[in-house]
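Asker: These came from Swiss-Prot, pasted as-is:
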type	residues	note
DOMAIN	54-201	domain 'DAC'
MUTAGEN	W4 to G	Slight decrease in c-di-AMP synthesis
MUTAGEN	W4 to K	Nearly complete loss of c-di-AMP synthesis
MUTAGEN	W4 to A or D	Decrease in c-di-AMP synthesis
Amino acid sequence: MHEWGLSEELKIQTKQMIEIAEKELSIMRNAIDKEDECILCKMEDIHHMLANVQTLAATYYIQAYLSPYTESSSFITTAIQHLSARKHGALIVVERNETLEALIQTGTTLNAHLTAPLLESIFYPGNPLHDGAVLVKNNHIVSAANILPLTKSTEVDPELGTRHRAAIGLSEKSDALILVVSEETGRTSFALNGILYTISL
């Protein structure tokens with residue numbers, strides 16, 4: 001049985017952020033009756049605060065989602081940190097309970113022991129393997145330059161790039177966890193069960 005509870009430090013941070021959001025909601029509720037007050041700015045502030053709460057929680061849960069399926073989760077997160085800092089785009093699929101062979105168009109077979117430097121080198125711009133997805137199973141990189149199914153959901157942000165659409169697409173069809181690094185912003189996220197979560201590593 002997995003332990004999904006938040007750490008004590010994260011509980012405190014999350015509660016503090018929620019309390020601030022509650023105060024802002026109260027201020028906004030009172031401002032509705034005032035003709036000289038605009039609540040749109042307040043709504044944007046609250047949206048930003050709640051997004052930060054989600055990012056905080058998602059960052060914690062990523063380890064809980066990964067650790068039962070690979071002992072190399074720390075190598076994966078280290079690689080993600082470095083790739084993000086350099087704005088090197090990346091797409092990493094972690095196979096969990098369901099096999100992915102029927103869903104992925106296999107690229108180049110590697111069957112290599114997973115290390116952070118190897119992951120980083122695969123996604124180095126110009127590397128022939130960097131455009132597709134890496135498939136991780138247990139503690140091994142099974143293959144690279146894999147092609148994933150793209151989401152067809154009309155609810156997905158139209159500004160999302162191919163990597164993010166591929167991550168969501170595979171997560172809609174399997175229990176895999178897919179990590180993404182944006183090459184435009186360096187922002188990191190993961191897709192699970194058809195939902196994309198922003199994380200800060």
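Positions of Cβ are set from backbone N, Cα and C atoms, glycine also.
None of the substitutions listed is reflected here, since the structure keeps the original residues.
What does the local environment look like for each feature on the list?
Answerer: Summarised as a single figure, the pLDDT of the domain 'DAC' (54-201) averages 93.
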Asker: Write out how many residues of the domain 'DAC' (54-201) are helix, how many strand and how many coil, based on DSSP.
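Answerer: Here the numbers are 46 helix, 40 strand, 62 coil.
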